[in-house]
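**Q** I am attaching a structure below and will ask some questions about it afterwards.
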Amino acid sequence: MEGILAFDRELDVALLDRVVQTFYQGVGAEQQQAQQVLTQFQAHPDAWSQAYSILEKSEYPQTKYIALSVLDKLITTRWKMLPKEQRLGIRNYIVAVMIKNSSDETVLQQQKTFLNKLDLTLVQILKQEWPHNWPNFIPEIVQASKTNLSLCENNMIVLRLLSEEIFDYSAEQMTQLKTKNLKNQMCGEFAEIFQLCSQILERAQKPSLIKATLGTLLRFLNWIPLGYIFETNIVELITNRFLNVPDFRNVTIECLTEIASLTSQPQYNDKFVTMFNLVMTSVNSMLPLQTDFREAYEESSTNEQDFIQNLALFLCAFFSSHLRPLENPENQEVLLNAHSYLLNISRINEREIFKICLEYWSKLVAQLYEEMQQIPMSEMNPLLNLSSPTSLISSNPNMLANLPLRKHIYKDILSTLRLVMIENMVKPEEVLIVENDEGEIVREFVKETDTITLYKSMREVLVYLTHLDVVDTEIVMTEKLARIVVGTEWSWQNLNTLCWAIGSISGAMNEEMEKRFLVNVIKDLLGLCEMKRGKDNKAVVASNIMYVVGQYPRFLKAHWKFLKTVVNKLFEFMHEYHEGVQDMACDTFIKIAQKCRRHFVAQQLGETEPFINEIIRNLAKTTEDLTPQQTHTFYEACGYMISAQPQKHLQERLIFDLMALPNQAWENIVAQAAQNAQVLGDPQTVKILANVLKTNVAACTSIGSGFYPQIAKNYVDMLGLYKAVSGLISEVVAAQGNIATKTPHVRGLRTIKKEILKLVDAYISRAEDLELVGNTLIPALFEAVLLDYLQNVPDARDAEVLNLITTIVNQLSELLTDKIPLVLDAVFGCTLEMISKDFSEYPEHRAAFFQLLRAINLNCFPALLNIPAPQFKLVINSIVWSFKHVSRDIQETGLNILLELINNMASMGPDVSNAFFQTYYISLLQDILYVLTDSDHKSGFKLQSLILARLFYLVESNQITVPLYDPSQFPQEMNNQLFLRQYIMNLLVTAFPHLQPIQIQEFVQTVLALNQDSIKFKLALRDFLIQLKEFGGDNAELYLEEKEQELAAQQKAQLEKAMTVPGMIKPVDMPTMEEEEL
């Protein structure tokens, strides 16, 4: 096999064929050897020179593909280094092979795959050579296409690929200037290409040529001037000639969809309407509106199903861009006809098609709602010259009946859409009970992200539909519920989708209407729960009751009796053993507790005491059938209620009563342990202790700063237990070795330690009196925890220690500065030793370690200046190691630490900052340039760019006043600016010998000049990186910042818009009102 690696003699192509065949068809060691040899062959810098021989002589297709991939690599990375004659020779050879394999129809079909790869290689050459070194390419390919039908077919594919490379994929593969030049060239020479396409589509009879030309036209349509579309006959031509032909209709309607997506000046409106009428006439003849689309889709071929999906895409694209001209009276018939088609398509049981339709429905109802909002109240009722409150309009649709609103055009369409949305409603994430593939009702354990996203979109549409006609929405929902209750439409699916839809419109009705509607719904559901027999039926109804009530906190807050009834019903469900019911009852309870907390601690009219008193009194009975995790949720829910009690002495009493049971268990075990330490050897005791601590964590999480009396009560015993447990673990490890840390007993003991740490963390992160924390909690905590962490074997160290210290540093900030050396002595060196051996061991410690470093740098920076120089050097080394890490999160943390450290140092006095930069500037610069040009670290581009710009600025602005070089090694006129230029030049020339020195020199001058303009600096940096052969592959991550900014801006705009629409943000997701925080 190694014979193919002998580049000093002619390649044995037959041997290469056998090696490739072994790789693809062999097994075991022989296959691995073939893989190794082929990898070496492809990596060899002279491998491309064998491509001609391989393409001419090889008998095995995969071998030819390898030859083309080697050529592709040459073209994309070293093309400019080749002499002009060699470049011309390769280009002419590729063209010749392409013509040879595409001029004959039989050969074209046989060599289709090879030819496709050959076309891609030609396009890579075009990106390098055209137009400057190949100015006649477009005229040549157009002329050649007229000589031979099969050659013409392949040329269409080449033109399509070239268009895709320039207009679709260029952003992340070529520099900005190169992309702009190629786009201008393509547009400038398009007339010839368009004329060729038109001639083919008018005259050709060969199906594969027609399909290839339509496919190529499809790629042109999103960038060519509109004159080519509407000032020629191309639309009529493709619609009349190809839309009704099964073989061509999919690619034809894709072309029409691309045209429909274009936005234009009003002068083309009539052209768009004419096109739409043409298409809908064909659609009505091919697929009559009366067809049962759901059934027809199920029975259709793949080609026919694709057409229905493409029709949905066409309708949605056209409506999204050109709806208003269709709303003119003369076009309303075709408008409503087309919307009826879209409604029928929306009923098809295919999620991807429904999502296409949903995107348009969402736009339509949002537009109609916004128009409605802009009508002044004075136009609806001159007596009320006020701005229009949404709830008044929503609850009085008749007020709008006489106004010229667009929503009136769509009245029947919107009424049907309400039913379609209800029938298709997907499961909200709060619902834990689902029907599995076997038709059984079970608890769902894995949430589907796609379903959650789809639910949010459907919910938005239903909220808008409610505002557009609240009366019709109520009628549609109550009539459907009535049919379910009487049994004519009873099914789990029908009840689920209806209740999910009812829950989704919470907040969209005014309070009076919501009350009437919801009272009827909940009464019907409670009656259904009593009426239905069978555990599965009851579980389905129960889950829907819980979901609906959980979505309407405003209603519950306004109707105390109903709230109390609902909560007592939840307590009943907590004794129901059907899978998922108890979980959902607890989740709904905590949701209601968060949103209605004040109502539980206030004494309501007609009650003898606040409801929280009764809940705590019956706590043991209510939670007796719950799992420990569910019980913790219950305690957390009670904590939210207690946090709303404004009177401190009453709040403390409630906390005392709430924690009575866990405190009793705690005190019993602590008393026993004081008498006999062996108690902690009992697994059941360990389990009880862990559970008690987790209960405390749950309550502390929701009660917050007010939990101090409970913390203080058990704090000394807790730290004593921490030490005792740690001693037991050490004894077991000493006796049994490291393996002991994996045993159930030691794992149980470690859980106790972790929960103690989590409890302290939970309290300190919410504490308000930080001096009290610093003076009373921290000294004893550090005494118990730090030395223990240092002395433990690595496998017995808990990452929670690092998390807790990070919380303390973030909370106490400069109050903790004097204790940072103590902290670093205990946790820094030993943790660094654990995580620096590789990139994978101790992942939790790894993440926590760097988060701690960042917290210290941000909050207690002066402490870092006072640690010994060797330890400080270790800190710097660990930061560098973190941003060279393979984990994205750790890379990002490391880069943030470095940027913040550089800024901190630059803000210090010259003595401190100069000393730091003189020691570390050059090594840090080298490390940043390393990760910047390394393909495994592309995700850090944004922060790498900011750090580099900051480092350059410090030199260019003379903020560093000491030499960054050894003055004895350089002439007297040397300065930092000149040294930096030379240093970066030498570094890059050495690292990337394939780049011309002039390229590197221009890059260095540009980025140094742009160090204060972060956007231009980043663009220049990105263009340079794309040129690097080592930086090949997918460069999408270099654009991550723009994508993140765009997404953040979209999310912000969506949130601001949603806040203006009642019900658009779920009441349970709304920020808690001030009154609830009392």
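Here the Cβ of each residue, glycine as well, is placed from N, Cα and C on the backbone.
No substitution from the list is modelled in this structure, which keeps its original residues.
So Swiss-Prot lists these for the protein:
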- 34-100: domain 'Importin N-terminal' (DOMAIN)
- GLU129 to Lys: In crm1-1R-9R (MUTAGEN)
- GLU299 to Lys: In crm1-14-R (MUTAGEN)
- GLU430 to Lys: In crm1-809; cold-sensitive and LMB hypersensitive (MUTAGEN)
- GLY503 to Asp: In crm1-N1 (MUTAGEN)
- CYS529 to Ser: In crm1-K1; LMB resistant (MUTAGEN)
- MET546 to Ile: In crm1-N1 (MUTAGEN)
- PHE992 to Ser: In crm1-119; LMB resistant (MUTAGEN)
**Q** Which ones, of the mutagenesis positions GLY503, CYS529, MET546, PHE992, have a Cα no more than 10 Å from the Cα of GLU129 (mutagenesis position)?
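**A** Within 10 Å of GLU129 (mutagenesis position): none of them.
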**Q** Tell me, if you would, which residue among GLU129, GLU299, GLY503, CYS529, MET546 (mutagenesis positions) has the fewest other CB atoms within 10 Å in the structure shown?
**A** GLU299
**Q** Would you list the DSSP helix, strand and coil counts for the residues of the domain 'Importin N-terminal' (34-100)?
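**A** The composition, in the requested order, is 58 helix, 0 strand, 9 coil.
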**Q** Using DSSP and collapsing to three states, where does GLU430 (mutagenesis position) fall: helix, strand or coil?
**A** coil
**Q** Taking only same-chain residues 6+ apart in sequence, whose CB is under 8 Å from that of GLU430 (mutagenesis position), what do you get?
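**A** Listed in sequence order, they are TYR547, GLY550, MET584, ASP587, THR588, LYS591.
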**Q** Roughly how many Å separate the Cα of GLY503 (mutagenesis position) from that of GLU299 (mutagenesis position), to the nearest whole number?
**A** 35
**Q** I'm trying to understand the geometry here, so how far is the Cα atom of CYS529 (mutagenesis position) from the Cα atom of MET546 (mutagenesis position), in Å to the nearest whole number?
**A** 12
**Q** Using Cα coordinates, what distance in whole Å links GLU299 (mutagenesis position) and MET546 (mutagenesis position)?
**A** 39
**Q** Would you mind reading off the Cα separation of PHE992 (mutagenesis position) from MET546 (mutagenesis position), to the nearest angstrom?
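**A** If we compare the Cα positions of PHE992 (mutagenesis position) and MET546 (mutagenesis position), the gap is 64 Å.
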**Q** Would you report the average pLDDT that the model assigns to the domain 'Importin N-terminal' (34-100)?
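**A** 93, rounded to a whole number.
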